[in-house]
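Visitor: Pulled these from Swiss-Prot:
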type: DOMAIN; residues: 10-70; note: domain 'HTH tetR-type'
type: MUTAGEN; residues: LYS43 to Ala; note: DNA binding affinity is almost completely abolished. Still forms a dimer
type: MUTAGEN; residues: LYS55 to Ala; note: DNA binding affinity is almost completely abolished. Still forms a dimer but the ratio of aggregated to dimeric protein is significantly higher
type: MUTAGEN; residues: GLU65 to Ala; note: No effect on DNA binding
type: MUTAGEN; residues: ASP66 to Ala; note: No effect on DNA binding
type: BINDING; residues: LEU79, VAL80, ARG130, ASN134, ARG185; note: citrate binding site
type: MUTAGEN; residues: ARG99 to Ala; note: Weaker binding to DNA
type: MUTAGEN; residues: LYS104 to Ala; note: DNA binding affinity is slightly reduced. Still forms a dimer but the ratio of aggregated to dimeric protein is significantly higher
type: MUTAGEN; residues: ASP109 to Ala; note: No effect on DNA binding
type: BINDING; residues: GLU181; note: Mg(2+) binding site
Amino acid sequence: MSVAAGDKPTNSRQEILEGARRCFAEHGYEGATVRRLEEATGKSRGAIFHHFGDKENLFLALAREDAARMAEVVSENGLVEVMRGMLEDPERYDWMSVRLEISKQLRTDPVFRAKWIDHQSVLDEAVRVRLSRNVDKGQMRTDVPIEVLHTFLETVLDGFISRLATGASTEGLSEVLDLVEGTVRKRD
């Protein structure tokens, strides 16, 4: 088998994921029909479902990929810096709209919610490790448990993503992030 032929399934899978991300972001989970997924990916329904089985598994694959990517960025830079990056260059964070769809599915689909917990745990662990590391360095406040700081940052992130994805004004958001950072940092 040639190298090019060997690469084709991986490329096809990645092309499907990229097209599906655009489709879910534009039309939402419910609006991302098979026809729209075919158009967005440039692949047949047979190719799409060969790789992912069904629409839910395709969506979960996107969610898993996005959670892993975000966990990597969080572990290096912290969640507030991720939000600063989103504010400065929202196009780089194409997963924002998909994350909104994930939130909607979590509210309405208990089966999806059960499957999502494993994917979210990757991101949660990255945030906890980062917070713990910063506590050990003496940079974080210690009068509240790490879990409370984590929940606070996650809540801010969800609102931040919602605001950016819906096109609401970003005026003052940089100062809001300064406030968030000051809130979780050690007080002198």
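Heads up, the Cβ atoms here are built off N, Cα and C, so glycines get one too.
Each of these features: where is it, how hidden is it, and who are its neighbours?
Guide: Secondary structure at LYS43 (mutagenesis position), as computed by DSSP, is coil. Contacts of LYS43 (mutagenesis position) defined by a Cβ separation under 8 A and a same-chain sequence distance of 6+ are given as SER12, GLU15, ILE16, GLY19, in order along the sequence.
The Cβ of LYS55 (mutagenesis position) has TYR29, ALA32, VAL34, LEU37 as same-chain neighbours under 8 Å, each 6 or more residues away in sequence.
When secondary structure is read from DSSP and collapsed to three states, GLU65 (mutagenesis position) falls in the helix class. Taking all protein chains in view, 16 other C-beta atoms sit within 10 angstroms of the C-beta of GLU65 (mutagenesis position).
In the shown protein chains, 21 other C-beta atoms lie within 10 A of the C-beta of ASP66 (mutagenesis position).
In the three-state DSSP reading, ASN134 (citrate binding site) counts as helix. In sequence order, GLY78, MET140 are the residues near ASN134 (citrate binding site), counting only same-chain partners six or more apart with C-beta under 8 A.
Taking the Cβ of ARG99 (mutagenesis position) as centre and 10 Å as the limit, one finds 20 other Cβ atoms among all the protein chains shown.
Every protein chain considered, the tally of other Cβ atoms within 10 Å of the Cβ of LYS104 (mutagenesis position) stands at 13. LYS104 (mutagenesis position) falls within a helical segment according to DSSP.
Within 10 Å of the C-beta of ASP109 (mutagenesis position) there are 14 other C-beta atoms, taking all protein chains into account.
According to its DSSP assignment, GLU181 (Mg(2+) binding site) is helical. Annotation for GLU181 (Mg(2+) binding site): same-chain Cβ neighbours under 8 Å, separated by at least 6 residues, are VAL80.
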Visitor: Quick check: with LEU79, VAL80, ARG130, ASN134, ARG185 left out, which same-chain residues have Cβ atoms within 8 Å of the centroid of the citrate site Cβ atoms?
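Guide: Apart from LEU79, VAL80, ARG130, ASN134, ARG185, the close residues are GLY78, GLU81, LEU131, GLN139, MET140, LEU153, GLU181, VAL184.
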Visitor: For each of the binding-site residues (LEU79, VAL80), count the other CB atoms lying within 10 A of its CB, then report the residue with the highest count.
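Guide: The most densely surrounded of these binding-site residues is LEU79.
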Visitor: Do any residues at least six apart in sequence from ARG130 (citrate binding site), in the same chain, have a Cβ closer than 8 Å to its Cβ, and if so which, in order?
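Guide: Expected: VAL74, SER75, GLY78, LEU79.
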Visitor: Rounded to a whole angstrom, what is the C-alpha distance between LYS104 (mutagenesis position) and GLU65 (mutagenesis position)?
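Guide: Counting only the Cα atoms, the answer is 18 Å.
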